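Asks: Sharing a structure with you now.
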Amino acid sequence: PRVRSFIAHQSGITSVIRRSPDIAHRMVRSLSVSSQRNKSVAHHEDVYSHNLPPMDEKEMALYKLYRPERVTPKKRSAELLKEPRLNKGMGFSLYERQYLGLHGLLPPAFMTQEQQAYRVITKLREQPNDLARYIQLDGLQDRNEKLFYRVVCDHVKELMPIVYTPTVGLACQNFGYIYRKPKGLYITINDNSVSKIYQILSNWHEEDVRAIVVTDGERILGLGDLGAYGIGIPVGKLALYVALGGVQPKWCLPVLLDVGTNNMDLLNDPFYIGLRHKRVRGKDYDTLLDNFMKACTKKYGQKTLIQFEDFANPNAFRLLDKYQDKYTMFNDDIQGTASVIVAGLLTCTRVTKKLVSQEKYLFFGAGAASTGIAEMIVHQMQNEGISKEEACNRIYLMDIDGLVTKNRKEMNPRHVQFAKDMPETTSILEVIRAARPGALIGASTVRGAFNEEVIRAMAEINERPIIFALSNPTSKAECTAEEAYTFTNGAALYASGSPFPNFELNGHTYKPGQGNNAYIFPGVALGTILFQIRHVDNDLFLLAAKKVASCVTEDSLKVGRVYPQLKEIREISIQIAVEMAKYCYKNGTANLYPQPEDLEKYVRAQVYNTEYEELINATYDWPEQDMRHGFPVPVVRHDSMDG
C-alpha cells in the first residue's frame, strides 16, 4: 500500500504541475520530508532490536508483542529539550527539529549518538579527578538520559567506579557542595503518616514506579553516618539497575528517609542539607518505616520492588526479617553481598577441586554483610548434602571483640549458631592456626588487617588460599591485590570489594576480580520486576550466584579473575532474570500472566535500549474508500447564480 500510495502521489504531482506550480512544489517537498521520515523510522526499527539475534517472522512478531510501545511526546520546543528522557541534543534529525519545534534552538550541527558519546568520554578523561568526573556525568544524566546510559554501558569498567563505589562515597561526603538538581524523594521523620508519605510519593513525576531503593543514610558504604547526604547511594544504585540490568529509568525511584544524623561534623556543617538533630530511634523510627512501606504499596501496588540499602547493622537484619514475607523487598547489603561472594566461592571450587561444604571459612568482621554471607554459605552447604549444624561448624566469625565463642555473655542472636567452643582470642593468626580455614573473608573496614604474616599463614595451610578483602572503599580494604599475590607467590584466589589494578609477578599478569554486588542485584531486580515475583528469598539469590559463577571463563581463571568481566554484566543480568522466571513459574511464585511464550525474548524485549529512538510515530495508510467524503459535492454553475 505504501508503494501504491507513493506512485499515486507521483502521478498527482505530474498532473498538478501544469495547473499550479506552487502546489506541485509543496507536494514535492512533502514527499521529500516523508522519505526522510521513513528512513528514520526504518533506522529506528533496526536499533530497536539491536541486542537480539537474527529472528524469523514468528520470533519477530513475538518480540514486537513484548516490547514497550513508544508514543509521540506531547512536549514541544524548549520544554522538550528540558526533558532528559527525550532530549537528544544535536542528535535530533532535521525532520524532528522542524516537526517538534526545535529548529533554531539547537546549533546547526547534526551528530550521531556515537559522536556524542565520544565527545563525552573525551571530556571526562580530561577532568582532574574522579569527583569532577562524577559531577560531569551527573550533569549529563540531567540533560540527556539515553546518552548518559550509552556512555556508561560502553565504558562500564572505566565508569562504574565513578557512578558507584568508590567515587559515590566521596560524592556523598561532599553532597552539600556538589548538589545541583533533585534526583529522588526526601521523606523525613516529620512526615510520619501514611497519608503524608503518600502525598510526597505523589509529587514524583513518574506514576509507573516499579523499583524503589531506600536508605536512611546511617551506614553509607564504609563511611558511616552521612544522613541526608546518603541520597547519592539510591541514585547510584538505580543508575546501575538501568545500565547493568536494563531496568527502565521511568520505573526507578530513589528515596532518602531523613531521621536526623549522629554525625557531629555534618550537624555543624553550614552546607548540610538534612535535618539538624540527632537520629530518631525506637517506636517513632519503626512507625516511619511501617508507614513508608504501606504508602509505597498503596501508591504503586504490592508488586513494587523495595530495596533496602546501607541501613546500620542493628536495623538491617531486623527490617529484612520484618518485611521480607510481607512485601516485595530485599536488602542488597545482606542478600546481594552474600550472593556475589558465594558466586566467587563457587568459582574457586573449580580451582581448589573442593566443594563449598568441604572448606572452612574465617570471617574477619561480623556485621550484616559477613553474617549474611555466612548464612548463604550454610544454605549452599545444605544443598550439597550436609546438615545445618555441620555447615555452621565450618564457619568462624571474628568481630571487634575477637572470635565469637560460646563463652560470651552477650551475643548477636544470629551469631549463636556460629559460636565456637574455643578459647577467646583477638588474634587472626591464632584462629587461622587453630581452625585451618581454606578461605579468609574480610568485611571489617580495617585497612591492613590481613598483613604479611596473616597472608603467609593462609598460604602455609592451603595450596590455593582464598582471600577476599571486601571492605569499601579501597582505603579500607583488609589487604591489596598486590599484597595477596606477593605474599602467596601468586597462589591466592583473591577478590576485593572495590577495584584494584592489574598486578604483574614473576612474569605473570594477575587481574583481580571485584566481588561487586552489581553482578547480582541488577539481574535480581530485573527478574523480580518483569515477572512480578512477590517474595525475593535466598533461593533466588543462590540461583543468581550459580549463574554468575557459570559465566567465568577458563581464560579468566588463568589470570586470577574469579568473577566475569564487567562488560558482561548486562548479559548476565538478562540470564539471571530468565533463570528466575523459570524457577518462579515452576514454583508458582511468578505473578505475570499469561506466562510469556518465550521467557528470554520477553526479557530482551523489555530491557532499556540506550540507542536513540524516533520520537515521532510512523505514519500509515488507510484504505482509500475510507478516506472519501460521504456524499458528492453538487456542481453549481456560475451562470445560475446570476440575478
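Just so it is clear, glycine is given a Cβ too, placed from its N, Cα and C backbone atoms.
Nothing has been swapped: the model has the original residues at all the noted spots.
Sharing the features that Swiss-Prot gives for it:
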ACT_SITE  Tyr164  active site, proton donor
ACT_SITE  Lys237  active site, proton acceptor
BINDING   Gln116, Arg119, Arg143  fumarate binding site
BINDING   Arg219, Asn313, Asp333, Ala366, Ala369, Asn472  NAD(+) binding site
MUTAGEN   Glu96 to Ala  Reduces activity over 1000-fold
MUTAGEN   Tyr164 to Phe  Reduces activity over 60000-fold
MUTAGEN   Asp216 to Ala  Reduces activity over 50-fold
MUTAGEN   Lys237 to Ala  Reduces activity over 100000-fold
MUTAGEN   Lys237 to Arg  Reduces activity over 10-fold
MUTAGEN   Asp310 to Ala  Reduces activity over 800-fold
MUTAGEN   Asp332 to Ala  Reduces activity over 13000-fold
MUTAGEN   Asp333 to Ala  Reduces activity over 100000-fold
MUTAGEN   Asp399 to Ala  Reduces activity 10-fold
MUTAGEN   Glu478 to Ala  Reduces activity over 1000-fold
Asks: Return only the integer: C-alpha distance in Å from Gln116 (fumarate binding site) to Ala366 (NAD(+) binding site).
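Replies: The separation of the Cα atoms works out to 47 Å.
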Asks: Among the binding-site residues Ala366, Ala369, Asn472, which ones place their C-alpha within 10 angstroms of the C-alpha of Asp333 (mutagenesis position)?
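Replies: If one measures from the Cα of Asp333 (mutagenesis position), the binding-site residues that come within 10 Å are Ala369.
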Asks: Please give the NAD(+) site's span as the largest CA-CA distance among Arg219, Asn313, Asp333, Ala366, Ala369, Asn472, to the nearest whole angstrom.
Replies: 16
Asks: Within a 10 Å radius around the Cβ, which one of these recorded positions has the most neighbouring Cβ atoms: Arg143, Arg219, Lys237?
Replies: Lys237
Asks: If you skip the near sequence neighbours and keep only those at least six away, which residues in the chain come within under 8 angstroms of Glu478 (mutagenesis position), Cβ to Cβ?
Replies: Phe364, Gly442, Ser444, Val446, Arg447, Gly448, Ala449, Phe450, Ala469, Leu470, Ser471
Asks: If you measure from the C-alpha of Ala369 (NAD(+) binding site), which of the recorded positions Glu96, Arg119, Arg143, Asp216, Asp332, Asp399 fall inside 10 Å?
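Replies: Those close enough are Asp332.
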Asks: Considering only the recorded positions Arg219, Asn313, Asp332, Asn472, which residue has the minimal Cα-Cα separation from Glu96 (mutagenesis position)?
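Replies: It is Asp332, whose Cα lies nearest.
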Asks: Name them in sequence order: residues not among Gln116, Arg119, Arg143 whose Cβ is within 8 Å of the mean position of the Cβ atoms defining the fumarate site.
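Replies: Residues close to the fumarate site, other than Gln116, Arg119, Arg143: Gly89, Met90, Met111, Ala117, Val120, Leu140, Asn144, Leu147.
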Asks: Cα within 10 Å of Asp399 (mutagenesis position) is the criterion; apply it to the recorded positions Arg119, Asp216, Arg219, Asp332, Ala366 and give the hits in sequence order.
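Replies: Checking each Cα against Asp399 (mutagenesis position), the hits are Ala366.
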Asks: Which residue among the mutagenesis positions Asp333, Asp399 has the fewest other Cβ atoms within 10 Å of its Cβ, if you could check?
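Replies: Among the mutagenesis positions Asp333, Asp399, the sparsest Cβ neighbourhood within 10 Å belongs to Asp399.
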Asks: Inside 10 Å of the Cβ of Asp216 (mutagenesis position), count up the other Cβ atoms and send me the figure.
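Replies: For Asp216 (mutagenesis position), the 10 Å Cβ neighbour count is 31.
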